[in-house]
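Read the structure below first, then the notes.
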Amino acid sequence: MAAVLNAERLEVSVDGLTLSPDPEERPGAEGAPLLPPPLPPPSPPGSGRGPGASGEQPEPGEAAAGGAAEEARRLEQRWGFGLEELYGLALRFFKEKDGKAFHPTYEEKLKLVALHKQVLMGPYNPDTCPEVGFFDVLGNDRRREWAALGNMSKEDAMVEFVKLLNRCCHLFSTYVASHKIEKEEQEKKRKEEEERRRREEEERERLQKEEEKRRREEEERLRREEEERRRIEEERLRLEQQKQQIMAALNSQTAVQFQQYAAQQYPGNYEQQQILIRQLQEQHYQQYMQQLYQVQLAQQQAALQKQQEVVVAGSSLPTSSKVNATVPSNMMSVNGQAKTHTDSSEKELEPEAAEEALENGPKESLPVIAAPSMWTRPQIKDFKEKIQQDADSVITVGRGEVVTVRVPTHEEGSYLFWEFATDNYDIGFGVYFEWTDSPNTAVSVHVSESSDDDEEEEENIGCEEKAKKNANKPLLDEIVPVYRRDCHEEVYAGSHQYPGRGVYLLKFDNSYSLWRSKSVYYRVYYTR
């Protein structure tokens, strides 16, 4: 504490607070004594002035404490700050604005300093406070004002400090309001920042969950794809193994004939022979699988038809049907004559059937016919140029005609081979085997009209004559059904193992074409 005493001004600085008397109370005024008035005797505890500017006595005991708490709540509701925070604002305003924004009186400054001491150090205690000199007027005034507060609590002192400062300067309310706005703005920003962080955290958690979900879905998709790929690979290996087994079985049956055919096509060229053999084996396998699928489809259709006809399953079959049922299923007979002749009178045909069985043997004794092998090759131009050198190997099939090339089996042969091609258009082709012992081994060509003409001729004769005529015809088995072949694009070839002695019938069917004749380049030969 520092004190300055002169004729014009008296100032006291306590803890950063400057106290100076009002001009009208300066010691240099006219008639005023040069020395300060003597200090009054100390009043007993509790007999000092109250904390208010009007000198009201404080409320004793618990009533005073309760009143201070209630006053603190009212201040907080009014100013928007807690008591501690509001007192801090008031103290800072007093230190910053004293002598600038407002000019409190000498007594008001003494009271404000005393209240600040009461808040900071508690009630005045003469035993702990140092003595003040007799001539220290301001020190004595300050101590007297502090002692007058008595046992005022810290909260009451802060309340009185705020209320007194508000009475001294009307700018204090504006100062607090600006800080309140700033506080609210900071609180708003804090809440916005917390909300932003909360949203960012939620968004981050959501993205993490989505990423985890996508990762799990991707892992599941990869797992399913891997399982599917493994299953497909296993299926491919199984089919490949099955294919190798089937091809090995088929190749063991056709090795000799394919080798002979390749040797004839490329004599002395082993590499080309092996390439051709592999092509023939692959085509033979594809043809075998196609026939196998057709047989399975036919079996399924037959089973379905059998289920549909279960209502008539109890009807008895004719004797002729029972005989025909014993024929092996892999022998597809197209001997329509034999079928027609069984549908006729049974008594009338018994002697002829017995005679046929004595001469040719029973039908069931016929050997099983092996499946044919068929393939194609693209060298159609070279093939036709080679065939044109032999005029007998080029035949013309007129429009609506069917040309049959009869090729008897050879005593020294085991397999029959055929090759054919056309110029610009396709043609029907099929192979049949006629069970007849022909003494002539020469190849012959027979031209006939459409097969419909033969059927019309058979319809014009009686049943008895037709039965006799059909009975005299030899048995006929279908080796390759007649289908239209794209032989104008590539060479069609095939082979078949002799089922026995007989005649092969190679049919070139142009009955469907009413306007064009077809030139056929063909070649047939046998191998052992």
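Positions of Cβ are set from backbone N, Cα and C atoms, glycine also.
Pulled from Swiss-Prot:
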| type | residues | note |
| --- | --- | --- |
| DOMAIN | 83-174 | domain 'ACB' |
| DOMAIN | 384-526 | domain 'GOLD' |
| MUTAGEN | Gln257 to Ala | Partial loss of PI4KB- and TBC1D22B-binding |
| MUTAGEN | Phe258 to Ala | Differential effect on PI4KB- and TBC1D22B-binding, with PI4KB-binding being much more affected than TBC1D22B-binding |
| MUTAGEN | Tyr266 to Ala | No loss of interaction with PI4KB |
| MUTAGEN | Tyr285 to Ala | Differential loss of PI4KB- and TBC1D22B-binding, with PI4KB-binding being much more affected than TBC1D22B-binding |
| MUTAGEN | Tyr288 to Ala | Almost complete loss of PI4KB- and TBC1D22B-binding |
| MUTAGEN | Tyr525 to Ala | No effect on interaction with PI4KB but loss of interaction with Kobuviral (Aichi) 3A protein. Loss of ability to sensitize PI4KB activation by Kobuviral (Aichi) 3A protein |
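Swiss-Prot feature annotations superimposed on the structure.
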residue	record	Cβ within 10 Å
Gln257	mutagenesis position	20
Phe258	mutagenesis position	24
Tyr266	mutagenesis position	15
Tyr285	mutagenesis position	17
Tyr288	mutagenesis position	16
Tyr525	mutagenesis position	17
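Per Cα geometry, Gln257 is the residue among the mutagenesis positions Gln257, Tyr266, Tyr285, Tyr288 nearest to Tyr525 (mutagenesis position). DSSP assigns Tyr525 (mutagenesis position) to a strand segment in the three-state reduction.
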